[in-house]
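J.: Attaching a single structure in structure tokens format; questions to follow.
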Amino acid sequence: MSSSNLGNVVCVTGASGYIASWLVRLLLHRGYTVKATVRDPNDPKKVDHLVKLDGAKERLQLFKANLLEEGAFDSVVQGCHGVFHTASPFYHDVKDPQAELIDPALKGTLNVLNSCAKSPSLKRVVLTSSIAAVAYNGKPRTPDVVVDETWFTDADFCAKSNLWYVVSKTLAEEAAWKFVKENNIDMVTINPAMVIGPLLQPVLNTSAAAILNLINGAQTFPNASFGWVNVKDVANAHILAYENASASGRHCLVERVAHYSEVVRILRELYPSLQLPEKCADDKPYVPIYQVSKEKAKSLGLEYTPLEVSIKETVESLKEKKFANL
């Protein structure tokens, strides 16, 4: 444990989530005192894995906070030097996108930032955004194209295609930048792509489910290319962006862009006996891969875990947590 951060108090919202759980673990390991918010501190599925973390007994405090309840974060944020706002829903099957995704992302972010504006101790906010807020603007993404932090997703363009998660992250990040400019808050954003790697929480999350589907008997793999990144690298990037005084703006996090066919190929090499999908879900040409700039991530001092290792860690974790019966 690093002793240099003792007395350094930070808040993590949505602490029971996939990225946030790792963030809490790494912050505790580095000596921080963590004030963590969850929707229900009495739900063992939300908090048991957090209270068992090394250092939790001494330096982790849990608070109940609802994203949509005005002022719910005021008392938690008071006295904090840093706030990591990770809380935002991520799932695809939505009936009411406004209520299920957009309101919690947008209003929730502004609610947390509003509390930050009232806290004189606050030095910096790190916002968990997404590559979803960067790369979806109708511009072609082909192998010679490099997506970087100057790209902004076009929310209207995405709403027409019912990409509601993408819309929610885009509107939330746009509103956050506007708010922090007006209120003179120092904020940086972390914009990861598809996050995989080991699970600390007992509940299956959306991005790990993408790997689970491939190893649990799917007949086909999706015709899609995504950026992939390890959850531990994402959590680490949040802390580096907080600690590194010169960090600013947005930080895309992608170790590699790979088509699902490539992910299946890696799985086949790692686990030759697995029943894996042989064919693509459609007969169209494969959606091309593209590049994502690593410059901003490098400026934080971040080193990436290779995709092969991340995939293996994900499968081993899914086995250990009994999601996959291999």
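Heads up, the Cβ atoms here are built off N, Cα and C, so glycines get one too.
When I checked Swiss-Prot for this same protein, it listed these features:
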type	residues	note
ACT_SITE	K169	active site, proton donor
BINDING	14-20, R39, K46, 66-67, 86-88, Y165, K169, 192-195, S207	NADP(+) binding site
BINDING	S130, Y136, R141, Y165, M194, S207, F226, V257, Y290	(E)-coniferaldehyde binding site
MUTAGEN	S130 to A	Impaired activity
MUTAGEN	Y136 to F	Increase activity with sinapaldehyde as substrate. Strongly increase activity with sinapaldehyde as substrate; when associated with A-226
MUTAGEN	Y165 to A or F	Impaired activity
MUTAGEN	K169 to A	Impaired activity
MUTAGEN	F226 to A	Increase activity with sinapaldehyde as substrate. Strongly increase activity with sinapaldehyde as substrate; when associated with F-136
J.: Could you list the residues of the same chain, at least six apart in sequence, whose Cβ is under 8 A from the Cβ of G17 (NADP(+) binding site)?
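T.: Looking at Cβ-Cβ distances below 8 Å from G17 (NADP(+) binding site), excluding near sequence neighbours, one finds T86, A87, Q201, N205.
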J.: Out of N66, S130, which of the recorded positions is least crowded by other Cβ atoms within 10 Å?
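T.: Result for the recorded positions N66, S130: minimum number of other Cβ atoms within 10 Å at N66.
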J.: Helix, strand or coil: which one is M194 (NADP(+) binding site) in, per DSSP?
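T.: M194 (NADP(+) binding site) sits in a strand per DSSP.
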J.: Ten-angstrom check, please: count other Cβ atoms within 10 Å of the Cβ of R141 ((E)-coniferaldehyde binding site), all chains counted.
T.: 19
J.: For R141 ((E)-coniferaldehyde binding site), identify the closest of the recorded positions Y165, K169, M194, judging by Cα separation.
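T.: Nearest in space to R141 ((E)-coniferaldehyde binding site), counting only the recorded positions, is M194.
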J.: Non-local Cβ contacts of A20 (NADP(+) binding site) (under 8 Å, 6 or more apart, same chain)?
T.: V12, T13, G14, A36, F84, T86, A87, T128
J.: Roughly how wide, in whole Å, is the group S130, Y136, R141, Y165, M194, S207, F226, V257, Y290 that binds (E)-coniferaldehyde, by largest Cα to Cα distance?
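T.: If we measure all Cα pairs in S130, Y136, R141, Y165, M194, S207, F226, V257, Y290, the largest is 21 Å.
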J.: Among the mutagenesis positions S130, Y165, F226, which ones place their C-alpha within 10 angstroms of the C-alpha of Y290 ((E)-coniferaldehyde binding site)?
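T.: Near Y290 ((E)-coniferaldehyde binding site) by Cα: F226.
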J.: What's the most sparsely packed of the recorded positions Y165, Y290, counting other C-beta atoms within 10 A?
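T.: So among Y165, Y290, the recorded positions given, the one with the fewest Cβ atoms within 10 Å is Y290.
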J.: Restricting to the recorded positions N66, Y136, K169, M194, F226, which ones have a CA within 10 Å of the CA of S130 (mutagenesis position)?
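T.: So the list reads K169, M194.
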J.: Restricting to the mutagenesis positions Y136, Y165, K169, F226, which ones have a CA within 10 Å of the CA of M194 (NADP(+) binding site)?
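T.: The mutagenesis positions passing the 10 Å Cα test are F226.
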J.: DSSP secondary structure for F226 (mutagenesis position), reduced to helix/strand/coil, please.
T.: strand
J.: In three-state terms from DSSP, label A20 (NADP(+) binding site) for me.
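T.: Assignment for A20 (NADP(+) binding site) reads helix.
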